[in-house]
Amino acid sequence: MLDLFADAEPWQEPLAAGAVILRRFAFNAAEQLIRDINDVASQSPFRQMVTPGGYTMSVAMTNCGHLGWTTHRQGYLYSPIDPQTNKPWPAMPQSFHNLCQRAATAAGYPDFQPDACLINRYAPGAKLSLHQDKDEPDLRAPIVSVSLGLPAIFQFGGLKRNDPLKRLLLEHGDVVVWGGESRLFYHGIQPLKAGFHPLTIDCRYNLTFRQAGKKE
């Protein structure tokens, strides 16, 4: 697939109060990020988690950092232990941490201290239903979301599930940061369309950085 914007400089696209898309912000770091994704997955493999209601998610997931997001019969939680390996989640790669902090600073959140990174792998047809990120103890900390590989349609709404949605194309290297007034806005990913990307072949990766523990 020919990238007509391969030489373009990153630019910012306002999304909502406290939210911005940093177009192509992760483009130059992508190859190292993908190598590090593979390294994390070699220690804590991708898996399709089951929701408390018994639904198997279409997105394959793993984590790195001090805490990892996972599902349980009683709900959703952050845990320092991977329930599949019974070992701590892999450490967050330096490339992840550096990119996340640069993106957060560019978006106006210079004090963000990520301690959890959820890695999602989307195959064609996989999606993420509308949801809020509300399992974190300090909702003043933003969310940083990095797109790699195949393009996807990102849905971004409001504080209510039935609020009007913005639908935006996220491409390889784009980073979305939201916090402040939009921290609890509903968001999701529409079913991924089949395609080819030279770095990820037939899939899309998403890195979601959060501050899941107490700030030091």
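Glycine too: its Cβ is placed from the backbone N, Cα and C atoms.
Residues as originally present; substitutions not included.
Reduced to three states, the DSSP call for T51 (mutagenesis position) is coil. Under its mutagenesis annotations, Swiss-Prot gives T51 to A the following note: Slightly reduced activity towards single-stranded DNA containing 1-methyladenine. Reduces affinity for undamaged DNA.
Among the features that Swiss-Prot reports, substrate binding site is placed at W69, Y76, L77, Y78, D135, R161. Classification of L77 (substrate binding site) by DSSP places it within a strand.
In this view, Y76 (mutagenesis position) is surrounded by 14 other Cβ atoms within 10 Å of its Cβ, with every protein chain counted. Swiss-Prot documents Y76 to A as a published mutagenesis change and attaches the note Reduces affinity for damaged DNA and activity towards single-stranded DNA containing 1-methyladenine.
Marked as domain 'Fe2OG dioxygenase' by Swiss-Prot: 113-213. Along the domain 'Fe2OG dioxygenase' (113-213), the predicted structure has mean pLDDT 98.
Per Swiss-Prot, 2-oxoglutarate binding site is recorded for N120, R121, Y122, R204, Y205, N206, L207, T208, F209, R210. Sequence-distant contacts (6 or more apart, same chain, Cβ under 8 Å) of Y122 (2-oxoglutarate binding site) comprise V59, L150, A152, I189, L192, C203, R204, Y205, N206.
Within 10 Å of the C-beta of D133 (Fe cation binding site) we count 20 further C-beta atoms, all protein chains included. Secondary structure at D133 (Fe cation binding site), as computed by DSSP, is coil. Under the heading Fe cation binding site, Swiss-Prot lists H131, D133, H187.
In sequence order, W69, Y76, L77, Y78, A212 are the residues of the chain that are 6 or more apart from D135 (mutagenesis position) and have a CB within less than 8 Å of its CB. Where Swiss-Prot documents D135 to A as a mutagenesis experiment, the accompanying text is: Abolishes activity towards single-stranded DNA containing 1-methyladenine. Alters substrate specificity, so that the enzyme gains activity towards single-stranded DNA containing 1-methylguanine.
According to Swiss-Prot, the experimentally introduced change R161 to A is described as follows: No effect on enzyme activity. Decreases affinity for damaged DNA. For R161 (mutagenesis position), the same-chain residues that are 6 or more apart in sequence and have a Cβ closer than 8 Å to its Cβ are L130, Y186.
If you take the Cα of D133 (Fe cation binding site) and the Cα of F209 (2-oxoglutarate binding site), they are about 11 angstrom apart, rounded to a whole number.
The record assigns W69, Y76, L77, Y78, D135, R161 to the substrate site; their largest pairwise CA distance measures 24 Å. Taking the Cβ of T51 (mutagenesis position) as centre and 10 Å as the limit, one finds 14 other Cβ atoms among all the protein chains shown. Between the C-alpha atoms of H131 (Fe cation binding site) and T51 (mutagenesis position), the distance comes to 13 Å.
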